[in-house]
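A short write-up of the structure that comes next.
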Amino acid sequence: MNFLSFKTTKHYHIFRYVNIRNDYRLLMIMIIGTVATGLVPAITSILTGRVFDLLSVFVANGSHQGLYSQLVQRSMAVMALGAASVPVMWLSLTSWMHIGERQGFRIRSQILEAYLEEKPMEWYDNNEKLLGDFTQINRCVEELRSSSAEASAITFQNLVAICALLGTSFYYSWSLTLIILCSSPIITFFAVVFSRMIHVYSEKENSETSKAAQLLTWSMNAAQLVRLYCTQRLERKKFKEIILNCNTFFIKSCFFVAANAGILRFLTLTMFVQGFWFGSAMIKKGKLNINDVITCFHSCIMLGSTLNNTLHQIVVLQKGGVAMEKIMTLLKDGSKRNPLNKTVAHQFPLDYATSDLTFANVSFSYPSRPSEAVLKNVSLNFSAGQFTFIVGKSGSGKSTLSNLLLRFYDGYNGSISINGHNIQTIDQKLLIENITVVEQRCTLFNDTLRKNILLGSTDSVRNADCSTNENRHLIKDACQMALLDRFILDLPDGLETLIGTGGVTLSGGQQQRVAIARAFIRDTPILFLDEAVSALDIVHRNLLMKAIRHWRKGKTTIILTHELSQIESDDYLYLMKEGEVVESGTQSELLADPTTTFSTWYHLQNDYSDAKTIVDTETEEKSIHTVESFNSQLETPKLGSCLSNLGYDETDQLSFYEAIYQKRSNVRTRRVKVEEENIGYALKQQKNTESSTGPQLLSIIQIIKRMIKSIRYKKILILGLLCSLIAGATNPVFSYTFSFLLEGIVPSTDGKTGSSHYLAKWSLLVLGVAAADGIFNFAKGFLLDCCSEYWVMDLRNEVMEKLTRKNMDWFSGENNKASEISALVLNDLRDLRSLVSEFLSAMTSFVTVSTIGLIWALVSGWKLSLVCISMFPLIIIFSAIYGGILQKCETDYKTSVAQLENCLYQIVTNIKTIKCLQAEFHFQLTYHDLKIKMQQIASKRAIATGFGISMTNMIVMCIQAIIYYYGLKLVMIHEYTSKEMFTTFTLLLFTIMSCTSLVSQIPDISRGQRAASWIYRILDEKHNTLEVENNNARTVGIAGHTYHGKEKKPIVSIQNLTFAYPSAPTAFVYKNMNFDMFCGQTLGIIGESGTGKSTLVLLLTKLYNCEVGKIKIDGTDVNDWNLTSLRKEISVVEQKPLLFNGTIRDNLTYGLQDEILEIEMYDALKYVGIHDFVISSPQGLDTRIDTTLLSGGQAQRLCIARALLRKSKILILDECTSALDSVSSSIINEIVKKGPPALLTMVITHSEQMMRSCNSIAVLKDGKVVERGNFDTLYNNRGELFQIVSNQSS
């Protein structure tokens, strides 16, 4: 057979990443060990022939005199060979696995480098299946590793063995060997044809799996949106359709795999028939003796067995080839090594601090949208050491400026220069070292808060000992400047608190403050702030802007903003519109001309009532004093007393840094105030009930029981197992008929061999048994593969169904990362297929063969059988020890793989932030540390696997040697005839082979065992992790006409509400809160950070349960509402807009149950002021959205339009204007002012303009409503609302 054809695909072979220079020692050991191991079967054949040659001597002499000693020596030679093969085979397999691991790590490093260094930003923009391909590529790495390790080891050992066996067979009789192997061309033909079909369908299955991974990852990342829009069924339906395609392609692949196996078994078993005829004739003619014939037959039998064993490995090699093709496509697709340094002329540092920054006639279109000009002949000049503002509508091209400045995109017209030097001639690393960009959509990583803050620093600071005074002061200054100090003091572990999954989830405002702290530590000459404080409340926003002005005095600072009040009179600004600069000048100059667009926008945003002119002088003075005393100690009532109130000042023995760095176990638990600008973002300290290593592994018996209980086609499973039983039974039957053929060529005492009639009869029987064997092996392989695939498909769908029913708190669990669950469901579950298709089959065959074979052997020759049976406890004990060791190794290995892939997932999903912060080295270091840990575990696994396989082989050869010795001895003492000996011997040999094939399944079983345990962990988790549905719940919607009468009744009523998050049960968000909301209200929910504004949305939509007190909607307790019916009545627009990579139409109609007219979509788009953007897009509503390139304002307005199209009775806007420009904000403000098409509109906001648009205000503080009324009244009362709006702190 052409083995190499199975290890190549196109130009990429699976050993592409073997480095001969570095691996030559390992390769030498591997080659020597492989050759030596491959020679073992041939040597065994020779030794076996020598053993049975004593039989012909005994028959010829009629006496056993002098034969015992030779029998002992020749039998023990087989045993000695088995013992000698242990270290050789162990070294060989271990070295092969090490080669595979080295290849795997090199490929992972190449993938890391490709993601971090080589892929341009346009590649990320164009890749719609980024996360799906990410999941798939991780599986490909593992398949390639497996194919170049265990599979290649076995294949090449078998290849050596085949060559050696052929050589041995040819040596003893070339003519007999050629006769036996005359059917090999047919075998090769079928193998090649079927392998090509397997390759085709494997590729198709991988492609569909990638789509499924993309969908699953998105649905987990957008879990809140999926629940609010009641699209769980839609997501499950889409997932089910993709998984069904995976199922179809895999089953077609299985058909060809099973057909190949069945035909190969039939042909290899039947190729001996012609050999027996020829061998018998040669013996009769005296041209061959029995030793020659037995040696040839044994060699060819082992050759056929070797080919059968290689078949499964060839399939693995094919998958490895497909995997390599996929990996190389990823590495080569769009990759440009150092793409932005092609014309580097100046790699010396410029004096950025005194350099002007200039955009000259710059025009640009994103590569993914070449027909849409984002910038049109833009010319800008940013003076060194000055503050410059850029304002403009959402989508006007403001954010694109920073992308071009940092050279994330190339191919623009015009020039960008620093101090006259074109940035194309400046090393990109130098640019990023001297320019910091803080994005509106800032990113935090799943790490400690300290590491997140230091991520913006130089490598020396980031990795330095944080106990040094210099770094302590650096952290302290950054936290104080970014207004983080009080928040950090309230965290459970201070700066060492884990952020993200498994730890604390920060709100949008807190994330932005961490991003500002990063920028402070970097302190680069040029700072680019892109809506960097938009998510903050008024108090923190204004304080932070003043702090930024103090910090950046004399440094080049460019601020992109929609908040025009941040611009001072002498600040220079540019106003952009539709990619062009339409106005420029200082604020005072532009305001002096009432015809300017800026003047119109400014007055539009600042068109307040006379109450706004009421300014508390004392408040202003405090604000000024705050900035002036920034470097010493913050003195505002909000922050200045933070340290002193807690007993920390400069004279304390416990410094501020120590207070926030260490967990304050001596401080009594108190309420943690958390900003809640985003729905569902609250402080949630995860309390894991499981260790980080995951759930306890289920036993094989438990998994099989659950499989049998849940498998879809039980009849097919039974039929498959029945075919497996019959296929298993054909082995001893074949052995039995085969023994008669052997008997036919052994000369009797009169020197005669079997007659032609005798050989013809048993030859036909052998052919019949071989045909039955091939048919039933095909049937059991195909049927069980189908059953296993349907089981896996059903498990995937069950998991998806469970994921869409999980409550929101579940997604913050440490073991519930989207990337990890996606890999588990789409990748690791493949390993579970082998439990049905291979383990159950092997177990059934083993039980059948053992039962039938051993009973038959006992009947045929009980003495020899009992000797063999006495060896079985050795196999059982060893299998148990080997299985236990390998199970731990496999579990640890998979866990380490998951950790490595989670690190890579963070890189892929946050690549722009990493590049902006020059954090590549940090992530490379983190990745390297995880890789070292994984290498250590992989090494242990390689040693354990090599040990297990080599010891199994030794045990088999030892048992074989004992059977040889005792069987021939029984013949020599006339207790057995040669026929009885051959019959018993072949039956026992096939039984042992079946047993060892079961042991060889242990690595696959261990992998499948882990996958099943983790999957059933998700399926079996406690009921409190699911959203609970009340069977008798209300399904009737809110009837609007019932609120038009004279009697005024609340549409929402909150009564004695007390609530704390399950993860922080002692930190009460609400304490006995009461208030009502009425039809026709546009109710503004106002409060400082941490007062529970967004938590109210979570309770109204029942994303969290209300257990103390009541929330009634339309007179019905939310706990008595049907979840879907309730959420259909409420539309929520989140602060962070969430869209998916699809058309504008698909995003607008997401979650809608009824058909909607196109004109209604356009009306909604006009309503929110984004109609022009949509109609100017290439395909209008059918234009595909690139979520990474839409501006925050554009995405937010699409989300508002989507919410309006739902026509819900209650509309909730959660900081929905934070990303909008003044014109767009005014449009939304006007909508709110006039009253959106809803019975009740709730507006959570920090914007004064939005507050004034509401006809009613509710102010929250300390878990209660402290003020109710309209804005003007509450403002003039100088109460809590006045303090929030005017920056006065209580």
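Glycine is treated like the rest: Cβ placed from N, Cα and C.
Unsubstituted: the structure retains its original residues.
Under the heading domain 'ABC transporter 1', Swiss-Prot lists 357-603.
For the published mutagenesis G392 to V, Swiss-Prot gives the following note: 0.8% mating activity. Sequence-distant contacts of G392 (mutagenesis position), defined as residues of its own chain at least six apart whose C-beta falls under 8 angstroms from its C-beta, comprise K398, L575, M576, K577, D1221.
Per Swiss-Prot, ATP 1 binding site is recorded for G392, K393, S394, G395, S396, G397, K398, S399. In sequence order, M576, K577, E578, G1193, D1221, V1223, S1224 make up the list of same-chain residues 6 or more apart from K393 (ATP 1 binding site) whose Cβ falls under 8 Å from its Cβ.
Recorded in Swiss-Prot as a mutagenesis result, K398 to A carries the remark: 25% mating activity.
Secondary structure at K398 (mutagenesis position), as computed by DSSP, is helix. For K398 (mutagenesis position), the count of additional Cβ atoms within 10 Å of its Cβ stands at 26 [all protein chains shown]. In Swiss-Prot, the entry for mutagenesis K398 to R states: 1% mating activity. The structure shown retains the original residue.
Annotation of the published mutagenesis G509 to D in Swiss-Prot: 0.5% mating activity; the original residue is retained in the structure shown. Residue environment of G509 (mutagenesis position) contains 29 other Cβ atoms, counted within 10 Å of its Cβ in all protein chains. In the three-state DSSP reading, G509 (mutagenesis position) counts as helix.
According to Swiss-Prot, the feature domain 'ABC transmembrane type-1 2' maps to 717-1007.
Feature annotation from Swiss-Prot assigns domain 'ABC transporter 2' to 1052-1287.
For the mutagenesis result G1087 to V, the note given in Swiss-Prot is 0.3% mating activity. For G1087 (mutagenesis position), the same-chain residues 6+ apart in sequence whose C-beta sits under 8 angstroms from its C-beta are K1093, V1259, L1260, K1261, I1284.
In the shown protein chains, 27 other C-beta atoms lie within 10 A of the C-beta of K1093 (mutagenesis position). Among the mutagenesis experiments that Swiss-Prot reports, K1093 to R is described with the note: 15% mating activity.
For the published mutagenesis K1093 to A, Swiss-Prot gives the following note: 26% mating activity.
The annotation that Swiss-Prot gives for the mutagenesis experiment G1193 to D reads: 6% mating activity. G1193 (mutagenesis position): 29 other CB atoms within 10 A of its CB, across all protein chains. Secondary structure at G1193 (mutagenesis position), as computed by DSSP, is helix.
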Taking the centroid of the Cβ atoms of G392, K393, S394, G395, S396, G397, K398, S399 as the ATP 1 site, which other residues of that chain lie with their Cβ within 8 Å of it, listed in sequence order?
M576, S1191, G1193, D1221
Integer Å distance between the CA atoms belonging to S396 (ATP 1 binding site) and G509 (mutagenesis position):
24
S399 (ATP 1 binding site), number of other Cβ atoms within 10 Å:
22
Segment confidence, the domain 'ABC transporter 1' (357-603), expressed as mean pLDDT:
85
Across all the protein chains here, work out how many other Cβ atoms are within 10 Å of the Cβ of G397 (ATP 1 binding site).
24
What does DSSP assign K393 (ATP 1 binding site), in three states?
coil
